[in-house]
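A short worksheet on the structure shown next.
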Amino acid sequence: MQFHLIRKYASKVSREHYASSSVKIFRRVKPPQKVNKPKKPENVENGPTEYAENLVKVQMISRNLHAQLFPQAPRSISEQQVASAKVYKDELRRHGVDIESSAPVSDVQLKLPALRGANIEEHFHNIAKEQVQPYEELLLPLVQCEQLPKRPKRWAFHTGWTAYDPEDGTATPVDHPLEKGLVFDVEVCVSEGQAPVLATAVSTKRWYSWVSSKLTKHRLSVEKLEPLDVDTDSERPHYTTDELIPLGTTGPGLVVGHNVSYDRARLKEQYLTEDTGTRFVDTMSLHMCVSGVTSYQRAMLKSKKEPAAEDLGWLEQSSLNSLVEVHRLYCGGDTLSKEPRNIFVEGTLEQVRQSFQSLTNYCASDVEATHRILRVLYPLYAERFPHPASLAGMLEMGSAYLPVNSNWERYIREAQLTYEDLSIEAKYHLGRRAEEACSLLLDDQYRQNLWLWDEDWSVQELKLKQPPKRKPLPTVELKDSGNTPEERRLQAKFQHLYDQQALLPARRPLLPGYPLWYRKLCRKPPAKRADEILEDDEEPWSPGASEISTGMQIAPKLLSLCWEGYPLHYEREQGWGFLVPFRSDSEGVDRLPMEQLLAHCPVPEFARLSASKAESDMAFDMLPGQVEQHLGKREHYKKLSQKQQRLETQYQGSGVWCNKVLDDCCFFLKLPHKNGPSFRVGNPLSKDFLNKFAENVLSSGDPSCQAAARVIDIARMMSYWRNNRDRIMGQMVVWLDSQQLPNEFTGEKCQPIAYGAICPQVVACGTLTRRAMEPTWMTASNSRPDRLGSELRSMVQAPPGYRLVGADVDSQELWIASVLGDAYACGEHGATPLGWMTLSGSKSNGSDMHSITAKAVGISRDHAKVINYARIYGAGQLFAETLLRQFNPTFSASEAKAKAMKMFSITKGKRVYRLREEFHDELEDRAYSSYEASRLAIQRNRTLAEVFHRPNWQGGTESAMFNRLEEIATGSQPRTPFLGGRLSRALEADTGPEQEQRFLPTRINWVVQSGAVDFLHLMLVSMRWLMGSHVRFCLSFHDELRYLVKEELSPKAALAMHITNLMTRSFCVSRIGLQDLPMSVAFFSSVEVDTVLRKECTMDCKTPSNPHGLRIGYGIQPGQSLSVAEAIEKAGGNDVSQWDWIKKS
């Protein structure tokens, strides 16, 4: 049975396919003046004939490389191409692009291995097919197996693997399963840690079960590491390979599972340094490829409401990702029962023992369900993703491996101790502010405080018992009491206080005389005496506001925080906001300290002129400024009413109007939430607002409050560790004993430290766009001096004798989008303004895309970069407005709208309509605006689509790109441009004009993002072809790719990375009809060869938990950053075809 449908592409595409785009000019930018423009160098080594450039002055790859990569497409220039180039150059000049401004780069000469095919496209198909063939041979029998072997009636309860005879169910102990292709499921008893307790597997021949020794030997405690001391907290479990499941280490193996990365993390051989060849097929990832959903659709699937008619089509084509839902979608039948799982989640090991047979049957039923899903789902996947590189890339992504050593435990310990120290300091500062605020109770001074006026200042009195009515007892002075006369005098003086002890009530109030809000911050003193021993989990009691923290509602008030100068205030229904006065007098104001508010932030001029009651009724909705929380939702536009427009001129900050008035004297405006105006802010000291302090948008209104600045600094430092601590500390690290370590780890020169590994639980295709997902490592930030624990990635450290080699793909998505526009509109690299700026633009002279956009609109380059990428991903003008106001809160809504409109007119252009041919006789054949087209269609009583062709973008630097993206996205079966993968069925279903526009932003985003996934999969295939088994895949996140390789092979691996980039981009341009590649994108700017996982090999990763950096704190030296020329030199020459393993292949 053949599942891969191979599409043949012509090596040369007809020129008629690429129609020239007409571009309307909105403004002319003066070309940047180039001073001392360098001359094109003649390559000393290769000679002047190696240099090549195209008709728009974009430097192309060296001639020797072109001959090897595009052997059937010799370079030649026709008269028609020269004539077209004049048009392209004129358009580039009109958009302010100086094609003479780019500086050439040195040519590169390389002898590449021979292509495995007639051209680069056949080459990648053939090498990908070679890589997946061993696994397809194991996978296809499972897919074609209509009936699994009969499940055993009784499962053997003994340690290790047991095989069951398919005829009579006889149990036979085995070291590991005998077959290499398995459907597999693991169960874990959560209360006992992350190690597996039982597992089941099935092949086409027999069933297997595995039982942990903890289950059979009643050993309840998690084993501690004995061979090497990790020097760690004894409360945290540590795992060795003895607790994991062995699968064998010889030859290729295939494991199928649902969310199989969870099961993989419990397999013994996956933690060994050498790759075993076992790969994993995840039915959840296959489901995401075939029937994945947007975030909006996922919310609809979770909703219990009756779906709208327009949603019924895609609801039938998709589901949530759980095994139960996926099985229901593809297999139907009875719903799977998941009740036994509760014992694993909530129960104990003893309960698992008591229900061993039923729980093992539950595990086996999940295996059977996974197999049924595989039989239906894999043929769908193979049909929709025909290129073998897609499957090869998924298999490689599922083998991620992160080596660690004892420094991992040191990192966790240092980060946690620093976090606790900073927490104590923040608590101290807040406690001091709380104690100082209590003094406002005197003479009701709190009524004049702008932040604490609405807190509960009620106090409790200490009521003493009535003294008994009896005669005082005579005092008898003992001569030998030992007290001095002075002591006796003081005792007599204060005796009345000692006597009042008997008058205290049995149940004494907490802190009598203190306000209620303060008492809530304090703990009651314990009933135990001070000399009694505390329990292990009991904290010692301390007086004062010991329960206060930055996460409490009182904290922003104690710090006197302001937003844009206005005091913060909290309303239960609206969350955090701030007060803006609209009256200049305090008459009739009951509670609010109006005089102090007016002194702190005077009433705006507009309010002084019209301080009427009607002002409070004028509500306006700030222009949402966001495409949608999720691109799959329909966009809703709301016009501003006259009252709303009036209010917009009154307040020009970034607050969100919510029609709330306090004491008939001031407006309450909500703080802006990152998810939109319908959300409320729960804590202005959270990570989302920390940057606002640096911008002085959030600040303390009390100039004397030094504590506020320090608490804010501490909050900024703690946010990363607070949000990621549980995931980081919960990583399943498996430590290797000395017998499992290669000789390089245990030599005389090696330090006696522990070595282990983490198998990150990567979902190979976790999103609609097929991006991989993993909650810790794929979201890890780069280290920052003010971010506690952000050195996380650098704690992945290569063992002795190994190096981590990798690179960051430069502007991957931007290049993909621009080259699609170049090929579609011109058939020439860099012939569109966006294409030229991407390929030859330079940040240093301001000719790159982000610099030109920033200069034209009047914003910073960094902000322009974010908005540019958001636009390419499909976001609209409203989203750009929100970003502009988020970056610069001083922008008014009208200013942000004007800048966004200007940006979109310059970049995206104007949307125009062209008449269909049958209307040329009665109407002028020209470009019509949306309004004109709609009016003409209505006049003829026809739909827009009947009178006009699909609209196009015109006149912008990115018009050609968006026209091509929309053409792909609006097709009946959208496919990725490189590997031909299809869009999810959930977005293909019921594609009509309305549905098409509804999901268009998501579809455009899918074209770019899913194209980037194709690019990654091709890189993985190429690196495996060039380096074979000499590299082990570590991780890919964002646009970065990292491998583990032996130190002596690291220069060759670095050169292989450069060649991988060259060949992958060559394949991509060939698939869209271009037969050449620009030199600027042919190779990585640098490949990092390092001992730790960090973005740049020179980063020292200084953080609050690592103040001395890696060099001094850990003794880790900087790595090497190799250009292609340096990699060639260190690899021993430019003839890659002579590498030993390549010659043998």
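Numbering starts at 1 and runs along the chain as displayed.
Cβ coordinates are placed from backbone N, Cα and C, and glycine is handled just like the others.
Worth saying up front: this structure is predicted, and the values here are computed from it rather than measured.
Summarising the environment of Trp576 (mutagenesis position), the number of other Cβ atoms within 10 Å of its Cβ, over all protein chains shown, is 23. Swiss-Prot gives this note for the published mutagenesis Trp576 to Ala: Severe reduction in polymerase activity.
Under the three-state DSSP scheme, Glu813 (mutagenesis position) falls in the helix class. Taking a C-beta cut-off of under 8 angstroms and a sequence separation of 6 or more, Glu813 (mutagenesis position) has the following same-chain neighbours: Tyr869, Ile872, Tyr873, Val1008, Gln1009, Gly1011, Ala1012. Here the residue is the original one, while Swiss-Prot reports the published mutagenesis Glu813 to Val with the comment Partially rescues the defective clearance of paternal mitochondrial nucleoids in mutants.
Here Swiss-Prot describes Gln1009 to Ala as a published mutagenesis experiment; the accompanying note says: Defects in mitochondrial DNA (mtDNA) replication and synthesis results in the death of most mutants at the third instar stage. Only two percent survive to the pupal stage but die shortly afterwards. Five day old larvae display a severe decrease in mtDNA levels and a significant reduction in body weight.
One mutagenesis experiment named in Swiss-Prot is His1038 to Ala, and its note says Defects in mitochondrial DNA (mtDNA) replication and synthesis results in larval lethality at the third instar stage. Larvae 5 days old, display a severe decrease in mtDNA levels and a significant reduction in body weight. Does not result in linear deletions of mtDNA. Taking Cβ-Cβ distances under 8 Å and a sequence gap of 6 or more within the same chain, the neighbours of His1038 (mutagenesis position) are Met778, Asp808.
For the recorded site, Trp576 (mutagenesis position), the DSSP three-state label reads strand. Counting every protein chain shown, the Cβ of Gln1009 (mutagenesis position) has 20 other Cβ atoms within 10 Å.
Annotation note: His1038 (mutagenesis position) sits in a coil segment as assigned by DSSP.
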